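Visitor: Swiss-Prot lists CYS144, HIS283, ASN304 with the feature active site. TRP32 to Ala appears in Swiss-Prot as a mutagenesis experiment; the accompanying note says: Probably causes cpl-1 misfolding resulting in its accumulation within the ER and loss of endolysosome localization; when associated with A-35. What Swiss-Prot says about the mutagenesis result for TYR35 to Ala is this: Probably causes cpl-1 misfolding resulting in its accumulation within the ER and loss of endolysosome localization; when associated with A-32. Under mutagenesis, Swiss-Prot gives ALA146 to Val with this note: In t3438; temperature sensitive. Embryonic lethal at the restrictive temperature of 25 degrees Celsius. In oocytes and embryos, causes an intracellular accumulation of enlarged neutral lipid-containing droplets. Quoting Swiss-Prot on the mutagenesis of ARG320 to Cys: In t3423; temperature sensitive. Embryonic lethal at the restrictive temperature of 25 degrees Celsius. In oocytes and embryos, causes an intracellular accumulation of enlarged neutral lipid-containing droplets.
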Amino acid sequence: MNRFILLALVAAVVAVNSAKLSRQIESAIEKWDDYKEDFDKEYSESEEQTYMEAFVKNMIHIENHNRDHRLGRKTFEMGLNHIADLPFSQYRKLNGYRRLFGDSRIKNSSSFLAPFNVQVPDEVDWRDTHLVTDVKNQGMCGSCWAFSATGALEGQHARKLGQLVSLSEQNLVDCSTKYGNHGCNGGLMDQAFEYIRDNHGVDTEESYPYKGRDMKCHFNKKTVGADDKGYVDTPEGDEEQLKIAVATQGPISIAIDAGHRSFQLYKKGVYYDEECSSEELDHGVLLVGYGTDPEHGDYWIVKNSWGAGWGEKGYIRIARNRNNHCGVATKASYPLV
């Protein structure tokens, strides 16, 4: 590959002609081979340039953002991860929450009612009480909704029956299309809960392992890991009610706006991006708690499904009590067990 040609191409894409930018591009290109080795990346000759261009732009974005973080202008750091080479259009395919898929369906949910005079702790983290399975990885399939749904049901099942069982996302990807879900092309957690209720269960992860692609349904009622009796929606946009719900009920499925390069490249800290919407939701994740950072304020603890190498060992802390940042409280629900 002619890296001088690539240098010119990237500069043209960024459309800024400056000595500083040229140095940043050169520095990023020098890190490319190390990145490929560190993350075990292999590309065909025809596709490597595309991924390298994306990597270079992301490296520059990381460097500029982290400079602002060091100056106290940002509350979180960004860094390289296994998806730092993805062009933004490919990255967006990971975000498979499809709110429109549910608009034409009749809702069959219950509404969350907070216990009377309830007092909840200042901090909650359900990872400490064995209600949360290890971080999983959806791969390049837009099945985030399935991971969010299984995560909530895993927690409810463990809370009620005392046993944490990893459940099958592939079962939901393959078998819940009649409920409005579209496998690797997206879906909704509530529709997954409806499928599980009517199907009288979802298989265990061990019996129906994840493949990361749409396949023929082969649910087996003999290997069911958990069931639900329906689901509960929390009040839309109400962070205080969501705080009470996660404190009293356990892990909760939520949808967020993850359609930003800052989210793709998040490394650590309390995530706050002024561009993050409370309505344009595109990614299903699992809320497992909340807390307060002494420097950057209140946050939610959110489990992602992009592997333990992303973010804070697979998790992200999202700003809390900042006008429903990224829509954490807009579409939240949990299954009834």
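Every residue, even glycine, has its Cβ placed from backbone N, Cα and C.
Have a look at these and tell me how they're positioned relative to everything else.
Guide: CYS144 (active site) falls within a helix when secondary structure is assigned with DSSP. Around the Cβ of CYS144 (active site), the number of neighbouring Cβ atoms within 10 Å comes to 28.
DSSP assigns HIS283 (active site) to a strand segment in the three-state reduction. The local packing around HIS283 (active site), expressed as other Cβ atoms within 10 Å of its Cβ over all shown chains, amounts to 26.
Look at ASN304 (active site): DSSP puts it in coil. All protein chains shown were included, and the count of other CB atoms within 10 Å of the CB of ASN304 (active site) stands at 28.
Taking a C-beta cut-off of under 8 angstroms and a sequence separation of 6 or more, TRP32 (mutagenesis position) has the following same-chain neighbours: MET52, PHE55, VAL56.
Proximity of TYR35 (mutagenesis position) to non-local residues of its own chain (separation of 6 or more, Cβ distance below 8 Å) is seen for LYS41, PHE55, LEU80, ALA84, ASP85, given in sequence order. In this structure, TYR35 (mutagenesis position) is part of a helix by DSSP.
The number of other Cβ atoms within 10 Å of the Cβ belonging to ALA146 (mutagenesis position), over all protein chains shown, comes to 33.
Remark: ARG320 (mutagenesis position) has GLU239, LYS243, TYR290, GLY297, ASP298, TYR299, TRP300, VAL328 as non-local neighbours, by Cβ distance under 8 Å and separation of at least 6 in sequence. Reduced to three states, the DSSP call for ARG320 (mutagenesis position) is coil.
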Visitor: Between HIS283 (active site) and ALA146 (mutagenesis position), what C-alpha distance do you get in Å?
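Guide: Answer for this pair: 11 Å between alpha carbons.
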